[in-house]
Amino acid sequence: MGFSVFTPTRSLDGVSGFFQGAFLLSLFLVLFKAVQFYLRRQWLLKALEKFPSTPSHWLWGHDLKDREFQQVLTWVEKFPGACLQWLSGSKTRVLLYDPDYVKVVLGRSDPKASGIYQFLAPWIGYGLLLLNGKKWFQHRRMLTPAFHYGILKPYVKIMADSVNIMLDKWEKLDDQDHPLEIFHYVSLMTLDTVMKCAFSHQGSVQLDVNSRSYTKAVEDLNNLTFFRVRSAFYGNSIIYNMSSDGRLSRRACQIAHEHTDGVIKMRKAQLQNEEELQKARKKRHLDFLDILLFAKMEDGKSLSDEDLRAEVDTFMFEGHDTTASGISWVFYALATHPEHQERCREEVQSILGDGTSVTWDHLDQIPYTTMCIKEALRLYPPVPSVSRELSSPVTFPDGRSIPKGITTTILIYGLHHNPSYWPNPKVFDPSRFSPDSPRHSHAYLPFSGGARNCIGKQFAMNELKVAVALTLLRFELLPDPTRIPVPMARLVLKSKNGIHLRLKKLR
């Protein structure tokens, strides 16, 4: 009986002691993290004191939301060369927008910034974009032949076919005078192109109602990944996976992976046919996916399923979304500068007449159109920034230095709007790219630069030329004055309110 009388008291004392211990441990951990946060921030302030910065919140940093580009352009004019941007917590990055600074960083072999790019891994895996070191070099060397001019030449006709499908859809619209949000159409068109060129897809995804689910998943992942990078709490995978954003991200990843898995499965099935297999093996240059399927690594083994899907996911995203962004912004730039649009149209007509076919040789015969495309990519670079994590200290030409471990972000948008290298940077002036106009080798980087530049830059540039040439033959592009696009910082440059144009049929 005595035991039963005292047990509840002892039990309560035990529970109370447990909670006291848990509270003290939690308090210790909070204090430890607070001290760690303070010391890290003080170290960063000292180490990067030569890089100016505007006042920021101690926890949220420079919370720019969707005003990032407006603020960045202010910094570019106010702080020559580079400046400091505080993100959430003790995270910071040095923004570089001077060609001399950019040249130094791109001339090194620093890895991609893990604190930023790691959040892409659940989506695109470790393909060319995220790989570093020896494995990156092996994959880059393996995939470079997929962009040999011998491969790219026949792609021009495929690109033209995809563009014409999009233009046919535009011609069938009931109300030609009503502004159209063009990015949706352009995104499906570039996806159609990359599916046919790189993945031997038959048919057209532009005519497949289910294809919209993939482009919508990519759009969602663009936004969700960007928000996660900027969040003070979503860096923790447990917290992120429990959040509504985490659940949306997993669902979008599932949709994207189902799409790419289907592409791989379909091509593998085609290669089970002996005739198709022999046809592929006899090619002088293999397509992108066939290179991956036939690849042998240095150990003699085939590419793992994980590596295979990572490269397919990476190129499926980069091969269509960045190009769709570029084409959409070029269309907008031409719509708002009708005199340049008309000059491009006249140039294209002089080469193609009223035809709908474009050849490889035609692409070098439209210099003014090419100048306009390049100027639009200067104003609206599809990838607004790239980041590196310094593997060793770096010193710039003016003597300022950054220690190992710091993230440097090459702010391509700021670089392209730097008034020290681009007079009147907000003005659309294609003559900047005339053959006799000199410029710094690293002042213009729409496809990044250095050893890790965009492997598909020639593919993308060809597609831009084909899309612009064929569109100008069939439509006059007019702006919607009620909805002026607002550039928005994401993984790929987007507009906060879409890109709306009026399309006037020419024939």
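Glycine too: its Cβ is placed from the backbone N, Cα and C atoms.
Listed in Swiss-Prot for this protein:
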type	residues	note
MUTAGEN	ASP63 to Asn	Has no significant effect on the catalytic activity toward lauric and myristic acids
MUTAGEN	LYS91 to Thr	Impairs substrate binding
MUTAGEN	THR92 to Ala	Has no significant effect on the catalytic activity toward lauric and myristic acids
MUTAGEN	ALA113 to Pro	70-fold increase of the binding constant for lauric acid associated with higher catalytic activity
MUTAGEN	PHE119 to Ser	7-fold increase of the binding constant for lauric acid associated with higher catalytic activity. 2-fold increase of omega/omega-1 hydroxylation ratio for lauric and myristic acids; when associated with S114_I116del
MUTAGEN	GLU318 to Gln	Significant reduction in covalent heme binding
MUTAGEN	GLU318 to Ala	Loss of covalent heme binding
MUTAGEN	GLU318 to Asp	Significant reduction in covalent heme binding
BINDING	GLU318, CYS454	heme binding site
**Complete:** For LYS91 (mutagenesis position) and ALA113 (mutagenesis position), the CA-to-CA distance in whole Å is 12
**Request:** Could you check which of the recorded positions (ASP63, ALA113, GLU318, CYS454) sits closest to PHE119 (mutagenesis position), going Cα to Cα?
**Result:** ALA113
**Request:** In whole Å, note down how far the CA of ALA113 (mutagenesis position) lies from the CA of ASP63 (mutagenesis position).
**Result:** 20
**Between GLU318 (mutagenesis position) and ALA113 (mutagenesis position): CA-CA distance (Å)** = 18
**Prompt:** Taking each of the recorded positions ALA113, CYS454 in turn and counting other Cβ atoms within 10 Å of its Cβ, which one has the fewest?
**Reply:** ALA113
**Request:** Write out the long-range same-chain contacts of GLU318 (mutagenesis position), meaning residues 6 or more apart in sequence whose Cβ is under 8 Å from its Cβ.
**Result:** LEU129, CYS454, GLY456
**Asked** When a 10 Å sphere is centred on the Cβ of PHE119 (mutagenesis position), how many other Cβ atoms does it contain?
**Response** 23
**Fill in**
Cβ-Cβ distance under 8 Å, sequence separation of 6 or more, same chain as THR92 (mutagenesis position); the residues meeting this, in order, are LEU44, LEU48, GLY61, LEU84, GLN85, TRP86, ILE406, THR407
**Complete:** Neighbour count check, CB within 10 A, over mutagenesis positions ASP63, LYS91; minimum at ASP63
